[in-house]
Amino acid sequence: MAGKSSLFKVILLGDGGVGKSSLMNRYVTNKFDTQLFHTIGVEFLNKDLEVDGHFVTMQIWDTAGQERFRSLRTPFYRGSDCCLLTFSVDDSQSFQNLSNWKKEFIYYADVKEPESFPFVILGNKIDISERQVSTEEAQAWCRDNGDYPYFETSAKDATNVAAAFEEAVRRVLATEDRSDHLIQTDTVNLHRKPKPSSSCC
């Protein structure tokens, strides 16, 4: 890949069994493994891509969703550029737990400005016909909790998987653009010669 590449850390959070590992593997390797076991602690994979002319290396972190693994996963939240909150559309409890996952991430990642941090919401397993969470419910949650982008995905058949991760990159880039603008307005030019000053002795 030509050109300078930025490294973005993206973390997948959500209940155990919602398909976080499958989503990561589908996106990075374009494979789906029906025998995938629950993650213990954390795992990550890298993916090089170009989004809107920006070359990016996305470091995707997959975390264990079970409560007993909390102490293993939370140290890895820091330094994340984007968080993909994930639930399964056939599991209403995993949807109800999104708020808890968001709070846990904000606390352990030490997010300074939660209202502007880029979250993307994924409703996974739309290939399953019996759903417990409607599209409208999920969209309403996203509107009420920060106007987050929402994608209904299937790691099994790859529906919207690439689109969701690419949107995560766009959100990070937009956040960086805002930060750069703020920084540029307050920078000090170290190369500018100081104005001569007069003093009386």
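Note that Cβ sites are derived from N, Cα and C of the backbone, with glycine treated the same way.
What Swiss-Prot records for 17-22, THR34, 38-39, GLY65, 124-125, ASP127, 155-156 is GTP binding site, and it gives experimental evidence as the kind of evidence. A helical conformation is recorded for SER22 (GDP binding site) in the three-state DSSP classification.
Annotated GDP binding site per Swiss-Prot: GLY17, GLY19, LYS20, SER21, SER22, ASN124, LYS125, ASP127, ALA155, LYS156, in sequence order.
Look at Swiss-Prot and you will find SER21, THR39, ASP62 tagged as Mg(2+) binding site, backed by experimental evidence. All chains included, 23 other C-beta atoms sit within 10 angstroms of the C-beta of SER21 (GTP binding site).
Under the heading of mutagenesis, Swiss-Prot lists ILE40 to Arg and annotates it as follows: Loss of interaction with NDE1 and the dynein complex. Loss of localization to intracellular membrane vesicles.
Here Swiss-Prot describes ILE40 to Leu as a published mutagenesis experiment; the accompanying note says: Loss of interaction with HPS4; when associated with L-66.
With a cut-off of 8 Å between CB atoms and residues at least 6 apart in sequence, the same chain places SER21, MET24, TRP61, ASP62 near GLU43 (mutagenesis position), listed in sequence order. The secondary structure of GLU43 (mutagenesis position), as reduced to three states from DSSP, is extended strand. GLU43 to Ala appears in Swiss-Prot as a published mutagenesis result, with the remark: Decreased interaction with NDE1.
Quoted from Swiss-Prot for the published mutagenesis PHE44 to Asp: Loss of interaction with NDE1 and the dynein complex. Loss of localization to intracellular membrane vesicles. For PHE44 (mutagenesis position), the count of additional Cβ atoms within 10 Å of its Cβ stands at 17 [all protein chains shown].
Record note (Swiss-Prot), mutagenesis PHE44 to Leu: Loss of interaction with HPS4; when associated with L-66. The unchanged residue is displayed.
Annotation of the mutagenesis experiment ASN46 to Ala, Ile, Ser, Thr or Val in Swiss-Prot: Loss of interaction with NDE1.
Under its mutagenesis annotations, Swiss-Prot gives TRP61 to Asp the following note: Loss of interaction with NDE1. No change in localization to intracellular membrane vesicles. All protein chains shown were included, and the count of other CB atoms within 10 Å of the CB of TRP61 (mutagenesis position) stands at 22.
Reduced to three states, the DSSP call for TRP61 (mutagenesis position) is strand. Under mutagenesis, Swiss-Prot gives TRP61 to Leu with this note: Loss of interaction with HPS4; when associated with L-66.
For the published mutagenesis GLN66 to Leu, Swiss-Prot gives the following note: Loss of interaction with HPS4; when associated with L-40 or L-44 or L-61.
The DSSP secondary structure for LEU72 (mutagenesis position) is helix. For the published mutagenesis LEU72 to Asp, Swiss-Prot gives the following note: Loss of interaction with NDE1 and the dynein complex. Loss of localization to intracellular membrane vesicles.
Taking the Cβ of ASN124 (GTP binding site) as reference, residues of its chain lying under 8 Å away and at least six apart in sequence are, in sequence order, VAL18, GLY19, SER22, LEU23, THR86, PHE87, SER88, VAL89, GLU152, THR153, SER154, ALA155. Ranking the recorded positions SER22, THR34, ASN46 by other CB atoms within 10 A of the CB puts THR34 at the bottom. For LEU72 (mutagenesis position) paired with LYS156 (GTP binding site), the C-alpha to C-alpha distance reads 28 Å. Taking GLY17, LYS20, THR34, LYS125, ASP127 as the binding-site residues under consideration, the smallest Cα distance to ASN46 (mutagenesis position) is found for LYS20. Taking the binding-site residues GLY17, GLY19 in turn, the residue surrounded by the fewest other Cβ atoms inside 10 Å of its Cβ turns out to be GLY17.
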